[in-house]
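K.L.:
Please read through the structure below; I'll follow up with questions.
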Amino acid sequence: METAVNAKSPRNEKVLNCLYQNPDAVFKLICFPWAGGGSIHFAKWGQKINDSLEVHAVRLAGRETRLGEPFANDIYQIADEIVTALLPIIQDKAFAFFGHSFGSYIALITALLLKEKYKMEPLHIFVSGASAPHSTSRPQVPDLNELTEEQVRHHLLDFGGTPKHLIEDQDVLRMFIPLLKADAGVVKKFIFDKPSKALLSLDITGFLGSEDTIKDIEGWQDLTSGKFDVHMLPGDHFYLMKPDNENFIKNYIAKCLELSSLT
């Protein structure tokens, strides 16, 4: 096994954003962002969450404090970097993954890489707003490089999740578009075949907005020999922005992990 880097290394802190450290936490919850997203939204979860959890939000290259870095070329490059950053903080504590949309796929590939290289698995993976990676119903990602700025604006308004005042601010939109294009390119290249057997042994939970157009979240069950369940919450693709839904997710995750630790 490769030697883990120091838990306080700049590399680790660059990739993982932990705004609210909790040394007494029993579990570490690693959160993965949606396409075009940063780490701040999920890092803030750590302020109001069960005391048994410490939240670390993944910060991808090309945004926030990593603004000057080039974007990743594919999802495996992203996962490899995350695994390197994770190793120092998951050696002594149980951990789980939560990903929304694009982040669900990053969480999956990160889990598979951890298992392949280090024989480690999260206790649980929580996926949100994402079709199974091998599903024929997985939405086709538009080639954003072929869209005008105005077309991207309309696409974001239709999709939801990005505040309208930000989308209508031309300067903000021009900063955001490169992030979205980079992540959309990664998703577009991500091809995942249906496995002939379970790849993981952990439990998977799916969350979905009642008005989301995402289909076949149930297909995630094909990836694990563990249990699988789905929870539908009111809202669209970004249903988790609603405080009630966010609280439900955080409380559910805490209960799941506490029960997992007893088995």
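Cβ atoms are placed via backbone N, Cα and C, with glycine included.
Residues as originally present; substitutions not included.
So Swiss-Prot lists the following for this protein:
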- S101: active site (ACT_SITE)
- H237: active site (ACT_SITE)
- S101 to A: Loss of thioesterase activity (MUTAGEN)
- S101 to C: Decreased thioesterase activity (MUTAGEN)
- D236 to A: Moderately decreased thioesterase activity (MUTAGEN)
- H237 to A: Loss of thioesterase activity (MUTAGEN)
- L262 to A: Strongly decreased thioesterase activity with FASN-bound fatty acids. No effect on thioesterase activity with free decanoyl coenzyme A (MUTAGEN)
- T263 to V: No effect on thioesterase activity (MUTAGEN)
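What does the local environment look like for each feature on the list?
P.N.:
The C-beta environment of S101 (mutagenesis position), restricted to residues of the same chain at least 6 apart in sequence and closer than 8 Å, consists of W34, A35, S128, G129, A130, H237.
DSSP assigns H237 (mutagenesis position) to coil in the three-state reduction, outside any helix or strand.
D236 (mutagenesis position) counts 17 other C-beta atoms within 10 Å of its own C-beta, drawing on all protein chains shown.
Counting every protein chain shown, 5 other Cβ atoms lie within 10 Å of the Cβ of L262 (mutagenesis position).
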K.L.:
Whole-number Å only: compute the distance from the Cα of D236 (mutagenesis position) to the Cα of L262 (mutagenesis position).
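P.N.:
Distance (Cα to Cα, whole Å): 34 Å.
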K.L.:
Taking DSSP as the reference, which of helix, strand or coil describes L262 (mutagenesis position)?
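P.N.:
DSSP call for L262 (mutagenesis position): coil, neither helix nor strand.
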K.L.:
Measure the Cβ-based neighbour count of H237 (mutagenesis position), defined as the other Cβ atoms within 10 Å of its Cβ.
P.N.:
23
K.L.:
Translate the DSSP assignment of S101 (mutagenesis position) into the three-state scheme.
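P.N.:
Reduced to three states, the DSSP call for S101 (mutagenesis position) is coil.
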